[in-house]
Amino acid sequence: MPRDNMASLIQRIARQACLTFRGSGGGRGASDRDAASGPEAPMQPGFPENLSKLKSLLTQLRAEDLNIAPRKATLQPLPPNLPPVTYMHIYETDGFSLGVFLLKSGTSIPLHDHPGMHGMLKVLYGTVRISCMDKLDAGGGQRPRALPPEQQFEPPLQPREREAVRPGVLRSRAEYTEASGPCILTPHRDNLHQIDAVEGPAAFLDILAPPYDPDDGRDCHYYRVLEPVRPKEASSSACDLPREVWLLETPQADDFWCEGEPYPGPKVFP
């Protein structure tokens, strides 16, 4: 990559991502997909320092640095033939991918995971609400805690679905704008998240390290947070975080898909 002082900000971000995530290509494989509570895979020497530098660069990034004009909100409903989310590909190596997701008004990227991956998300315009979660697994080859027989949900689950329910934890739910620092995920912390556009369109830069690769155990899985049936007299503590939740893996929703669109910003060179 060019090393002159006139390099664009996105070029410097890509260069720093190369340093931060070098050697991360290849991941940890499918057998580690559910190891959300185990020790984190060892990273290259200097990883914390390089990650801090990358976070600092991302914090500076704005939509105009990528020649992206903020989309305007519309009161018209989204036509059913248009994707709710689009993606601008910027750059990718075996170690990381770099691109921009653009969400239309009132749309969401459903709850999903990032097996064995680090991620960094920096809002470029608009506001997004990010709910961060993790699966709670026993580790050591043991099965995760089973769903108590008396636990019921609304709507009710089928017997096969009950067998697939897994415990999880909702760690945080916060809103991010272009003035916010990046949202960070690791293989074992905040690895699942849902992203909602709040009061209008939004866009964010996304770094995933290493990129998704189903052949190497890094496929994207979607989840639903189950709503437990609570006694009427039970006090609600839904706002208390972190809190335990029950998760059910689901197929990708029919009303969610993502299509590509051209990236208008400065080119990133190897």
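All positions are counted from 1 along the displayed chain.
From the backbone N, Cα and C atoms, a Cβ is placed for every residue, glycine too.
Taken straight from Swiss-Prot:
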type	residues	note
BINDING	H112, H114, H193	Fe cation binding site
MUTAGEN	Y87 to A	Moderate reduction in enzyme activity
MUTAGEN	Y222 to A or F	Significant reduction in enzyme activity
MUTAGEN	Y223 to A	No significant reduction in enzyme activity
>> Can you tell me whether DSSP puts Y222 (mutagenesis position) in helix, strand or coil?
In response: strand
> Which state, by DSSP, holds H193 (Fe cation binding site): helix, strand or coil?
Replying inline: strand
>> Rounded to a whole angstrom, what is the C-alpha distance between Y222 (mutagenesis position) and Y87 (mutagenesis position)?
In response: 18
> Could you give the Cα-Cα distance between H193 (Fe cation binding site) and Y87 (mutagenesis position), in whole Å?
Replying inline: 18
>> Which secondary structure state does DSSP assign to H114 (Fe cation binding site), in the simple three-class scheme?
In response: coil
> Of these binding-site residues, H112, H114, H193, which scores lowest on Cβ atoms within 10 Å?
Replying inline: H112
>> I'd like the Cβ neighbour count for Y222 (mutagenesis position), meaning other Cβ atoms within 10 Å of its Cβ, all protein chains included.
In response: 18
> So among the mutagenesis positions Y87, Y223, who's got the most Cβ atoms within 10 Å?
Replying inline: Y223
>> Cβ within 8 Å of the Fe cation site centroid (H112, H114, H193 excluded): which residues?
In response: L111, D113, G119, L185, N191, L192, Q194, C220
